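For reference, Swiss-Prot has these:
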type	residues	note
BINDING	Lys26, 72-73, 99-100, Lys103, His105, 124-132	5-phospho-alpha-D-ribose 1-diphosphate binding site
BINDING	Phe34, Phe35, Thr128, Arg156	orotate binding site
MUTAGEN	Lys73 to Ala or Gln	Significant loss of activity
MUTAGEN	Lys100 to Ala	Reduced activity
MUTAGEN	Asp124 to Asn	Loss of activity
MUTAGEN	Asp125 to Asn	Loss of activity
Amino acid sequence: MKPYQRQFIEFALNKQVLKFGEFTLKSGRKSPYFFNAGLFNTGRDLALLGRFYAEALVDSGIEFDLLFGPAYKGIPIATTTAVALAEHHDKDLPYCFNRKEAKDHGEGGSLVGSALQGRVMLVDDVITAGTAIRESMEIIQAHGATLAGVLISLDRQERGRGEISAIQEVERDYGCKVISIITLKDLIAYLEEKPDMAEHLAAVRAYREEFGV
């Protein structure tokens, strides 16, 4: 685990974005942890979040021309990541996002920001069923652009309804790499360093045994 990944876990714990306990997911599964990126909800949170996304992007080595944030949750992520890339990595890249409802006045259309073209890096909070990615792919392909990759904050590394994860489905269906700031494996490595969190470690390991990919 790299220093920025450890720092991200601590940031998420401090903001109660990441919690350990017993939670029922939308799928009905009982999970020993819960991640709610919506609680990154202040200016400082967003500034820090952008730095972690930018760090993971640079670390990945994936070449891309533009950041795309799917509405709605991807919009502030794309914006803050673009700022962080410019401020901390000297990479001044364009970004854009979609509207859920196309405008019929003013500049019109369903996109805001830069023209959607070239190699697109899609940024979002998490991938649950992959629905937002599929909707975004329709937009990207309609503009003649290509998907360079997808970056999310957390990869839960767990099976969907079948034998593979929603993330593996996206990688298979679109031939792109999905990267994340942290994975379930990183969470377990972090818990292993914290004796006072041993009860959570056992529960998370058991969950991975049952649902992991």
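Each Cβ is built from the backbone N, Cα and C atoms, and glycine gets one as well.
No noted substitution is present; original residues retained.
These numbers come from a predicted model, not from an experiment.
Lys100 (mutagenesis position) falls within a strand segment according to DSSP.
It is Phe34, among the binding-site residues Phe34, Phe35, whose Cβ has the fewest other Cβ atoms within 10 Å in the structure shown. Note: the CA-CA distance between Asp124 (mutagenesis position) and Arg156 (orotate binding site) rounds to 14 Å. Those same-chain residues not listed among Phe34, Phe35, Thr128, Arg156 yet with C-beta within 8 angstroms of the centroid of the orotate site C-beta atoms are Leu25, Ser31, Tyr33, Asn36, Val126, Leu154. When Cα-Cα distances from Lys26 (5-phospho-alpha-D-ribose 1-diphosphate binding site) are compared across the recorded positions Phe34, Phe35, Lys73, Asp125, Thr128, the shortest belongs to Thr128.
For the recorded site, Thr131 (5-phospho-alpha-D-ribose 1-diphosphate binding site), the DSSP three-state label reads helix.
Cα separation, Arg156 (orotate binding site) to Ile127 (5-phospho-alpha-D-ribose 1-diphosphate binding site), rounded: 9 Å. Taking every pair among Phe34, Phe35, Thr128, Arg156, the residues listed as contacting orotate, the largest Cα to Cα separation comes to 13 Å.
Rounded to a whole number, the distance between the Cα atoms of Lys73 (mutagenesis position) and Asp125 (mutagenesis position) is 7 Å. Secondary structure at Phe35 (orotate binding site), as computed by DSSP, is strand.
With a 10 A radius on its CB, Thr131 (5-phospho-alpha-D-ribose 1-diphosphate binding site) counts 11 other CB atoms from all the protein chains.
When the recorded positions Lys73, Lys100, Ile127, Thr131 are ranked by how far their Cα is from the Cα of Phe35 (orotate binding site), Ile127 comes first.
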